[in-house]
Amino acid sequence: MSSPPPARKGFYRQEVTKTAWEVRAVYQDLQPVGSGAYGAVCSAVDSRTGNKVAIKKLYRPFQSELFAKRAYRELRLLKHMRHENVIGLLDVFTPDETLDDFTDFYLVMPFMGTDLGKLMKHETLSEDRIQFLVYQMLKGLKYIHAAGVIHRDLKPGNLAVNEDCELKILDFGLARQADSEMTGYVVTRWYRAPEVILNWMRYTQTVDIWSVGCIMAEMITGKILFKGNDHLDQLKEIMKVTGTPPPEFVQKLQSAEAKNYMEGLPELEKKDFASVLTNASPQAVNLLEKMLVLDAEQRVTAAEALAHPYFESLRDTEDEPKAQKYDDSFDDVDRTLEEWKRVTYKEVLSFKPPRQLGARVPKETAL
């Protein structure tokens, strides 16, 4: 049996949990961190700076047009985002030397250490930590939304946190295809806005605000706020707290089926949020009442939520970084697999690091 060709100059090969990795020699001490539906992540040390980084390898990104489209979109979104509360790219590389050989690429990002889901399992969060974490979520969302991107699947596991309680949003804007279309992966609907769960209408950026409300409530009480067993059960759980919506809201629903269903529901009174969120401060309750609104048009935006008195002590007068609009017209073009490979290869080669390589990485991107 012929042995594989030697690693590309400046690269080395290593097997990590039965998968061959071929990475740039500057990234040492590969350690598996986790894996999901689309890829695996290792931590490594950037030998130029001594900083720990996370390297993501996508599983066979070019196995189908659907996977290729997703890989291309993930790469372009990561290249686009430059905000301290949104994960961005430090580097991207391929061990393949030509377009004809191009089958894999690796995404290098700041290593954060843990995620909010794991953090909540291990400790009870104090009010000031909750405040700081929610503030960062909203700052990141304000930036993502200004770029014209909707996250769509915000949950504790998508919020990376380091030991200084600094937070970055992961996996934004990727949940565009139905998840089952990709891998049959089961999605967590507990944090999803009702209009997403039930496909009520074209949804807007405030779907992400609903998710922040669910996450914030869970941080306060230590319990998942709406834990439904299926779509309709999820809606019932939500309406036990929000109450059934008024007729004018039901009229806005685009689906006749959804309208009929909603009209047939027994009327439920809105609960007093303070009784649901024991231990929450009045300002926290007031903010949550503005986020967890069934009617998406009545929900606060990220910018409005940031202006809420709850964040008075944290508000930063410095100018927020301005988001450039993300042009997604490239993402929805119909392309052959070879064309997806070609445009992705071009994106990999055109990457410019966010700052001088070799410079000390600032605190917010390092553990």
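Every residue gets a Cβ built from N, Cα and C, even glycine.
Unsubstituted: the structure retains its original residues.
Positions annotated as domain 'Protein kinase' by Swiss-Prot: 27-311.
The ATP binding site annotation in Swiss-Prot covers Val33, Gly34, Ser35, Gly36, Ala37, Tyr38, Gly39, Ala40, Val41, Lys56. Secondary structure from DSSP puts Val33 (ATP binding site) in a beta strand.
In the three-state DSSP reading, Asp153 (active site, proton acceptor) counts as coil. Among the features that Swiss-Prot reports, active site, proton acceptor is placed at Asp153, with the record citing sequence analysis.
Where Swiss-Prot documents Thr183 to Ala as a mutagenesis experiment, the accompanying text is: Loss of kinase activity.
One mutagenesis experiment catalogued in Swiss-Prot, Tyr185 to Ala, is accompanied by this note: Loss of kinase activity.
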Cα of Asp153 (active site, proton acceptor) to Cα of Ser35 (ATP binding site), in Å and rounded, measures 18
Over all pairs in Val33, Gly34, Ser35, Gly36, Ala37, Tyr38, Gly39, Ala40, Val41, Lys56, the listed ATP binding residues, work out the largest Cα-Cα distance in Å.
-> 14
Given the binding-site residues Val33, Ala37, and counting only Cβ atoms in the protein chains shown, which has the most within 10 Å of its Cβ?
-> Val33
Residues that sit under 8 angstroms from Val41 (ATP binding site) by C-beta distance, when 6+ apart in the chain | Pro32, Val33, Gly34, Ser35, Ala54, Ile55, Lys56, Lys57
For the recorded ATP site, whose residues are Val33, Gly34, Ser35, Gly36, Ala37, Tyr38, Gly39, Ala40, Val41, Lys56, find every other residue on that chain with a C-beta no more than 8 angstroms from the centre of their C-beta atoms, and list them by sequence position.
-> Lys57
